[in-house]
Amino acid sequence: MKASMFLALAGLVLLFVVCYASESEEKEFPRELISKIFAVDDFKGEVRECKGFGKSCVPGKNECCSGYACNSRDKWCKVLLGK
């Protein structure tokens, strides 16, 4: 009986701690998001966007994102295998 009461109390305390932590993160989230948006705008002209899976590409131009390669036959980014 004492062990089950202790486990129930410990579970409630753990639930309280998790809820409190997630609530404090939610309050910080808008500020972090805004700061990241403005930081990205500063380097917008310098950063080259890569193309993901299935996007059309030109072989040899290295347009695909990391882990993908432009397939010369189909001319779209595929998963890079074996290298």
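Using N, Cα and C of the backbone, Cβ positions are placed for all residues, glycine too.
Looking at Swiss-Prot, you'll find the mutagenesis Lys51 to Leu noted as follows: No gain of activity against hNav1.7/SCN9A. In the structure as shown, the Cβ atom of Lys51 (mutagenesis position) sits within 10 Å of 16 other Cβ atoms.
Note: Gly54 (mutagenesis position) has non-local neighbours Trp76, Cys77, i.e. same-chain residues 6+ apart with C-beta under 8 A of its own C-beta. For the mutagenesis of Gly54 to Trp, Swiss-Prot gives this note: Low gain of inhibition activity against hNav1.7/SCN9A (IC(50)=2.7 uM), and gain of binding to anionic POPG liposome. Important gain of inhibition activity (IC(50)=440 nM), and gain of binding to anionic POPG liposome; when associated with S-71. The structure shown keeps the original residue.
Around the Cβ of Asn71 (mutagenesis position), a 10 Å sphere holds 15 further Cβ atoms from the protein chains shown. Under the heading of mutagenesis, Swiss-Prot lists Asn71 to Ser and annotates it as follows: Low gain of inhibition activity against hNav1.7/SCN9A (IC(50)=4.0 uM) and no change in binding to anionic POPG liposome. Important gain of inhibition activity (IC(50)=440 nM), and gain of binding to anionic POPG liposome; when associated with W-54.
Counting only same-chain residues six or more apart in sequence, the Cβ atoms lying under 8 angstroms from the Cβ of Val79 (mutagenesis position) belong to Phe53, Gly67, Tyr68, Ala69. Here the residue is the original one, but Swiss-Prot notes a mutagenesis experiment at this spot, Val79 to Trp: No gain of activity against hNav1.7/SCN9A.
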Reduced DSSP assignment, Asn71 (mutagenesis position): coil
Lys51 (mutagenesis position) and Asn71 (mutagenesis position), distance between Cα atoms, whole Å: 13
